[in-house]
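A.B. asks: Straight out of Swiss-Prot:
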MUTAGEN   Met360 to Ile  Decreases sleep latency; when associated with S-301
VARIANT   Arg122 to Gly  In RNA edited version
VARIANT   Ile283 to Val  In RNA edited version; does not alter GABA receptor activity; retains inhibition by picrotoxin; shows resistance to picrotoxinin; when associated with S-301
VARIANT   Asn294 to Asp  In RNA edited version
VARIANT   Met360 to Val  In RNA edited version
Amino acid sequence: MSDSKMDKLARMAPLPRTPLLTIWLAINMALIAQETGHKRIHTVQAATGGGSMLGDVNISAILDSFSVSYDKRVRPNYGGPPVEVGVTMYVLSISSLSEVKMDFTLDFYFRQFWTDPRLAYRKRPGVETLSVGSEFIKNIWVPDTFFVNEKQSYFHIATTSNEFIRVHHSGSITRSIRLTITASCPMNLQYFPMDRQLCHIEIESFGYTMRDIRYKWNEGPNSVGVSSEVSLPQFKVLGHRQRAMEISLTTGNYSRLACEIQFVRSMGYYLIQIYIPSGLIVIISWVSFWLNRNATPARVALGVTTVLTMTTLMSSTNAALPKISYVKSIDVYLGTCFVMVFASLLEYATVGYMAKRIQMRKQRFMAIQKIAEQKKQQLDGANQQQANPNPNANVGGPGGVGVGPGGPGGPGGGVNVGVGMGMGPEHGHGHGHHAHSHGHPHAPKQTVSNRPIGFSNIQQNVGTRGCSIVGPLFQEVRFKVHDPKAHSKGGTLENTVNGGRGGPQSHGPGPGQGGGPPGGGGGGGGGGGPPEGGGDPEAAVPAHLLHPGKVKKDINKLLGITPSDIDKYSRIVFPVCFVCFNLMYWIIYLHVSDVVADDLVLLGEE
């Protein structure tokens, strides 16, 4: 009741005549005064802006009015045009980028913008936008946005939930939240470690198709920002780009946004830990080319150590990378270094093998020289006996002179000397047969040629101990010495002297024969004709026996080169090949890996 009502009531009431009536009036007046005081207090609070009042605007009343007939389960404009949701991002940091897991982790602000007409209110001075806490999210509809390639994510809640809502008087809503997301990033490591990776974050509605929600970049090309303080140990952020697309799935067509960030790998770590050490290992393997080829322990130990070191380096490098099937650029470099180190080891194996073969040839040649010297001395004795005939001499026909088994060849061996006289084959064969078959003591006297018998006319065979001197145009000494070691190597001393198997001089008299064929005294039988096969008789004799001086020069070579030549060539060929490979490798891979994505906004040009 107001004061005027109280005055009116007092005038109308008659004056009390008893104390009880006075007490009743006092109580009523006290109750009326208390009610009036409460009303005045509420009026003062409203005038001073207390509670949820801003001037004459009640903020709480505005927020409470949003819940009247509002259903957060239904999107705005349901049944009408789709809701357009604008998106912006600002990347604060990128903490990791893993080649093994094929993912990257980034921390960013994620903002969404949309309009809900049900949240519009009348514009008042000073109240154009309402900033409310994250609890208000539970009372309104929000887009069901999710990250398609997300592996793991979490919200930041220190010290409170890092999220806010702004409601504009027109019904436009802004939602901002801080997120940390680990997203998958398929990588192509073909040019590793000179590669450039393009990682992306894809944004899409989980349940609403394009008939209900369409996403767009809210600020056009400037919707994505990256802090200039972003840094990674092995990568540099080159730039970013943004795309909008439509994805068709079995449940319908969906609107999707993609933010792509390109990274460039820093090569400092790999240069220090892999490239330079592997190059030095290759260079160390070349030290063996300057060591003496007889220093087998040093050269073998150096070669094996470098090969094992390269194997360990390759294994440790690939252990930190995913098991992929294609070849990476670092595999090309390490593989080439391994091949060159292994080739250095094989080079010494080749040098050792050639030195062993040459040493075996020297030993065989020295054995041949020793045996030839002994037989030459025996032939000198035979020539002396020809000049001074003895009763044991068996003189044949015009074809030659024969010395029996007891001749100058010593026990068990015989010497048959045939001296051609320039007669034809028939004449030589006829006299030879007559002398040999009848043993006529009065055979026609023949003139024995005094042509010296040289070392070049010696032919040795393995397995027979016999010697013969054959004419007519040249004299040949044949003897056989059993040499199982030489025979096991695919050759004989006879081959060494004659220059190989199957030559025209390889058909000597059989074992134990003291004379030649029936037509010739001691194997002469040919008159003055050339040896079998025709041509120059000295052509059948090996050149290294006709020219002993040249033998000493060529015997130290195999296939025209010496072991020392291989070391000399390797000192030049290996470094040149490695330098050429490095030039080609770095030029090609640095060029082909320098790829920048189209429409890329470089960092610092935002």
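Cβ coordinates are placed from backbone N, Cα and C, and glycine is handled just like the others.
Just so you know, the substitutions we noted aren't modelled in this structure.
I'd like these features described in context: how deep, what's nearby, how far apart.
C.D. replies: The Cβ neighbour count for Met360 (mutagenesis position), using a 10 Å radius over every protein chain in view, is 13.
A sphere of 10 angstroms centred on the C-beta of Arg122 (variant position) encloses 8 other C-beta atoms. According to DSSP, Arg122 (variant position) sits in a coil region rather than a helix or strand.
If you take the C-beta of Ile283 (variant position) and look for same-chain residues 6 or more apart in sequence within under 8 angstroms, you find none.
For Asn294 (variant position), no same-chain residue lying six or more positions away in sequence has a CB closer than 8 A to its CB.
According to DSSP, Met360 (mutagenesis position) is assigned to a helical segment.
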A.B. asks: Rounded to a whole number, how many Å is the Cα of Met360 (mutagenesis position) away from the Cα of Arg122 (variant position)?
C.D. replies: 112
